[in-house]
Each structure stands twice: as structure tokens, then as C-alpha cells.
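Novice: A single structure is presented below for examination.
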Amino acid sequence: MESIFHEKQEGSLCAQHCLNNLLQGEYFSPVELSSIAHQLDEEERLRMAEGGVTSEDYRTFLQQPSGNMDDSGFFSIQVISNALKVWGLELILFNSPEYQRLRIDPINERSFICNYKEHWFTVRKLGKQWFNLNSLLTGPELISDTYLALFLAQLQQEGYSIFVVKGDLPDCEADQLLQMIKVQQMHRPKLIGEELAHLKEQSALKADLERVLEAADGPGMFDDDEDDLQRALAMSRQEIDMEDEEADLRRAIQLSMQGSSRGMCEDSPQTSSTDLSSEELRKRREAYFEKQQHQQQEADRPGYLSYPCERPTTSSGGLRSNQAGNAMSEEDVLRATVTVSLETAKDSLKAERKK
């Protein structure tokens, strides 16, 4: 395979690659093919001028671009045909009635030139084997004798024009070498664009793998994962503790409410204190604790006797009413205090969960 000359695609110079792959050497350059195209353009201009240089057809012809070449590097079949005439070679359309009447088996030919739209490539026999020398491939593609006819038929189905190259091709090293040996191809060549895409994909995968390995070898990778896990566990435990505290607080509220309800039913109707402000609750708590402290100090004084006769004389009904009022006030203070504590705990829990 190394001895086979194979030019790969550059720009749109497929006609040049086709000719050089056919002749197995750097026989033509873009400049030489452009010169042939200009000669053809001049010959066409002279033929059009025969009808008169002032005619409408002639002026229209001059305004049109060349049909034999363009700026991209494309060359017409006329350019390729004239270039081959230099070497005594001739092109015949493969599916023309004239050639089909000859009933020649394709494997008995020496080479073909295939064209689809603006792309040209060569299929040539080197030694005793056929090769697809398409410049869009990464290398020559081996074609068996049995597959050659199917390959050409497939190209025709795809819209290709196929030309048979008639004449004696120049001698080349690959043809002489392959007359003595046969080559085997384990892997078929890929299209150049496909190969580039495959190489880019492999390069990207390799780069990703290297980044993963570098990250895995780094000391901070697993430490970061462990820190994240510990933070998640701590937040989970904190939420559970807050839920437990909320449940305990609700049970305390319920018990307090039950005790307050029983005391109220025995003495007087229940009065609501949930509408009290925080400042009023604070003042009531201070008054309650000052009263308790004052009573304790009085009880600790020497000679202090706690007899009912020393208290102001009131009726038994008035005494019960006063005691019930004091009891209600204390119970209301306790219940309101617990309610405020519960609301504060709920607000703290919501703020923590938002974080």
C-alpha cells in the first residue's frame, strides 16, 4: 500500500487529485490545469465570435463566467479530457450505447474516472488488483474483482457519471510491485472528515479521562465529599431535634390548657388572654414574681403570723372570687407565655429550613 501514490483532498482540487492518482505521480498542478481551461475558454470565444462580435449571444457569452473552471479549483470534464490527451489517453462514457455494445467486462479495463456534481476520483487497476483512489479517503481502498461491477453499478445508481480511460498509462512503481505480490487490507480507509471527527472525539475523551484521573488523585476530592455528607447529616439532625422540641412544646401547651380549663370551670368563666401584647405579658409576669417574692419575705420575718383574722374582713364569696381571679390571671399568663414561645420556635424553624 505504501508504494501507491494517493493525493488527499485539498480545497476543491479534486480534478487535479483525480488525474495525479490515475497517472500515479505529480503530473499536473492547478496552474497547468488553469492554463488548459483558459485555452478552452478562448476556443469557445472564437467560435462564438464567428456569429458576429456585436451579436447578443456573443455579448452574453462574454458576461458569463468560465464553464471550464472556477475560483474554488473545480475543472470541467473538457479540462480533464484535454489533460489526458497529452499522455495519449481518451475518455469514453461507461454507460454510453457505443461502449455497452462492446460488452467489455469491467475487470478487463485498466481504469475509470468517476464524477458526481463537482467531485472527481479515480478507480484504477494496479498489478492484478483494483483500488479506489478517491481523494476524500484517508488511503487507497482495495476492491475485489467480484465487487468491482457491483461498485460501479452502485455509483451509477447514486448519480455518478463513469468514464473508461482508454490507452496506455505511464509505468509506475506500484504497478510493477503489485504484479508480483498481492496486498491484503485488514481495515478499510475512512472518509477524511469522518477520520478527523473520530480523532477529535478520541482527543476529547482522552482529555476528559485525564481530568477525571487528576481529580481522583487530588487530596481534596474525597475530603470535600465527606464534608458535604457531614453537613447534610448535621442539618438533618437539627431538623429532627427542632421537630421533637415542637412536639414537646405542643404537649406542654395541651396540658396547660387542660389544667386551666378545669380551674376556670370550677371558679369562673374562662377569659381569653391570647390577645395580650408582649409588653403586657412581661408586666404581668414581673408583677406576679414580685408578689411571690414579697410574700416570701413577709413569711420569713420574725413574729409573722398568718391567721385569717389578720386579713381584711370579707365575705366567703368575695374571698373565693378574689382567689379565682388571681388563679385565672396566673394561668392566663402561663398560657400566653407558652403560646409566644411556640410562635417564636416556629419562626426560627422556618428560617432555618430556608437556609
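Just so you know, glycine gets a Cβ as well, placed from its N, Cα and C.
So, quick note: what you're seeing has the original residues, none of the substitutions.
As listed in Swiss-Prot for this protein:
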type	residues	note
MUTAGEN	Cys14 to Ala or Ser	Loss of enzyme activity
MUTAGEN	His119 to Ala	Loss of enzyme activity
ACT_SITE	His119	active site, proton acceptor
MUTAGEN	Asn134 to Ala	Loss of enzyme activity
ACT_SITE	Asn134	active site
DOMAIN	224-243	domain 'UIM 1'
DOMAIN	329-348	domain 'UIM 3'
Novice: Between His119 (mutagenesis position) and Cys14 (mutagenesis position), what C-alpha distance do you get in Å?
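Specialist: Their Cα atoms are separated by 6 Å.
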Novice: Under DSSP, is Asn134 (mutagenesis position) part of a helix or a strand, or is it coil?
Specialist: coil
Novice: Quick one: Cα separation, Cys14 (mutagenesis position) versus Asn134 (mutagenesis position), in Å?
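Specialist: Cα of Cys14 (mutagenesis position) to Cα of Asn134 (mutagenesis position) measures 9 Å after rounding.
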Novice: What average pLDDT is reported by the model for the domain 'UIM 1' (224-243)?
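Specialist: Taking every residue in the domain 'UIM 1' (224-243) and averaging pLDDT yields 67.
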Novice: Counting Cβ atoms within 10 Å of each candidate's own Cβ, which of the mutagenesis positions Cys14, His119, Asn134 comes out highest?
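Specialist: The most densely surrounded of these mutagenesis positions is Asn134.
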Novice: Any idea what DSSP makes of His119 (mutagenesis position), helix, strand or coil?
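Specialist: Its secondary structure by DSSP: strand.
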